[in-house]
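Participant: Pasting a structure here, questions to come.
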Amino acid sequence: MALTLSFSLPLPSLHQKIPSKYSTFRPIIVSLSDKSTIEITQPIKLSTRTIPGDYGLPGIGPWKDRLDYFYNQGKNDFFESRIAKYKSTIFRTNMPPGPFITSNPKVIVLLDGKSFPVLFDASKVEKKDLFTGTFVPSTELTGGYRILSYLDPSEPNHEKLKKLMFFLLSSRRDHVIPEFHETYTELFETLDKEMEEKGTVGFNSGSDQAAFNFLARSLFGVNPVETKLGTDGPALIGKWILLQLHPVITLGLPKFLDDVLLHTFRLPPILVKKDYQRLYDFFYTNSANLFIEAEKLGISKDEACHNLLFATCFNSFGGMKIFFPNMLKSIAKAGVEIHTRLANEIRSEVKSAGGKITMSAMEKMPLMKSVVYEALRVDPPVASQYGRAKQDLKIESHDAVFEVKKGEILFGYQPFATKDPKIFDRPGEFVADRFVGEEGEKLLKHVLWSNGPETESPTVGNKQCAGKDFVVMVSRLFVTEFFLRYGTLNVDVGTSALGSSITITSLKKA
């Protein structure tokens, strides 16, 4: 949905090595006298296991796994059943889409918080053309360019393009808070009006429009509603993203139709060619200052524009489209007590800041910050990460060591890694104050939504999300703005192709 240069959010120092209660150590206690005891820990040597699982017969195995993943079991049961079968959080399987879109669906799955971080180690894994998994969407959907998200840090263009994204974020930092306030005040006014008229209101459509308007206004200095694009942005982006992600999503159609339509053959890029051109024209017209910086970095205007479009529409808008409804769902389910605590904390700090939302004021809201981190832990906007082993590796789970051969593809499903019961208490629950206090803050290194630990920062040498701090900031702004205006809410939750579908059934103003 990534930022270090100017939106860097201060965190306590978490880089010192503090033994976790889950570390694989056996204590040895030596008594020297009646008054002194020395506790020495020694690591337990884990046994080496062959990676369990198999890929089945060519063609048939990948197809069967695809049907299980999407229809017969669903994602969670797909992984849980294999953990139980193999008695391991690391195993071999096929990942969609399989035939006939990808020639090699074979992966090694990592489903625990100990093994998962290897996917962030640029010295051990390569990220080239693995952003969407075992298949790569046609570059016809991105102007003929391999976009930043598909580049490995070792590729020359990676550094140039990531620097451009850092520049975009840092150069517009002063516009984020005021534009967010204006845009989301408009959204809340629309929700209020519809609630008065109908008694309930759908959240997703208005949230999508607000997200796109905010990104355009804050990062590019233009309100899209006042341009030729009008209010069409979210719909155009939705169709364009569908053409890229259809092999790994389901639309809820009848099983056979859904599988044949989405997972068997690539949909032709020509279906969204005119839509994409409208988006491209919008960004090209409003990126003059960014093109100057791009040319300094050795990037052409055309390549810069396609990358800016992708970063804004796919990464940022796509992330907000998925995450904001999921976060609101979790907050609603947290109940009135948490809502009251949030409202009191937020209103008190904003009042102390002279009635304005500031970065400093938000830093003094520990519960609000924890709620955002917990939402990112429970429902990360990007659930899957991939990497290709650069060399023969040994990867540890909590229970064993596994040997991986050079060239094998590693796949991590983050909602399992960030709900690891050996790291988190009540891992499947949304615990609003989980990250409050010194002990809570120590757990932030296990929040991994940004393609890296929350305690680390994006650089040109890694694949951590360039807008990491930006995403955290706008998520905090959403919670802060919401509880300045409202006291509590109730929602009904449905499903959508990307995330949750939210209907607000009650909304109490402050």
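Using N, Cα and C of the backbone, Cβ positions are placed for all residues, glycine too.
Nothing has been swapped: the model has the original residues at all the noted spots.
Okay, so Swiss-Prot annotates it like this:
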BINDING   K127, H158, K162, K463, C465  heme b binding site
BINDING   N315, K321  (13S)-hydroperoxy-(9Z,11E)-octadecadienoate binding site
BINDING   N315  (13S)-hydroperoxy-(9Z,11E,15Z)-octadecatrienoate binding site
MUTAGEN   C465 to A  Loss of heme binding and loss of activity, but no effect on chloroplast import
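Describe the structural surroundings of these features, if you would.
Facilitator: Residues near H158 (heme b binding site) in space but far in sequence (CB under 8 A, at least 6 apart, same chain), listed by position: L148, L151, D152, V460.
Packing around N315 ((13S)-hydroperoxy-(9Z,11E)-octadecadienoate binding site) is summarised by its Cβ count: 23 other Cβ atoms lie within 10 angstroms of its Cβ, all protein chains included.
Secondary structure at N315 ((13S)-hydroperoxy-(9Z,11E)-octadecadienoate binding site), as computed by DSSP, is helix.
Within 10 Å of the C-beta atom of C465 (mutagenesis position) sit 25 other C-beta atoms, taking all shown protein chains into account. A coil conformation is recorded for C465 (mutagenesis position) in the three-state DSSP classification, outside any helix or strand.
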Participant: Which one of these binding-site residues has the most other Cβ atoms within 10 Å of its own Cβ: K162, K321, K463?
Facilitator: K463
Participant: For K162 (heme b binding site), what is the secondary structure state per DSSP, taken as helix, strand or coil?
Facilitator: helix
Participant: Which ones are near K127 (heme b binding site): of the recorded positions N315, K321, C465, which have a Cα within 10 Å?
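Facilitator: Checking each Cα against K127 (heme b binding site), there are no hits.
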Participant: Among N315, K321, C465, these being the recorded positions, pick the one whose CA is nearest to that of K162 (heme b binding site).
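Facilitator: Closest recorded candidate to K162 (heme b binding site) by Cα: C465.
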Participant: Can you tell me how many other Cβ atoms are located within 10 Å of the Cβ belonging to K127 (heme b binding site)?
Facilitator: 24
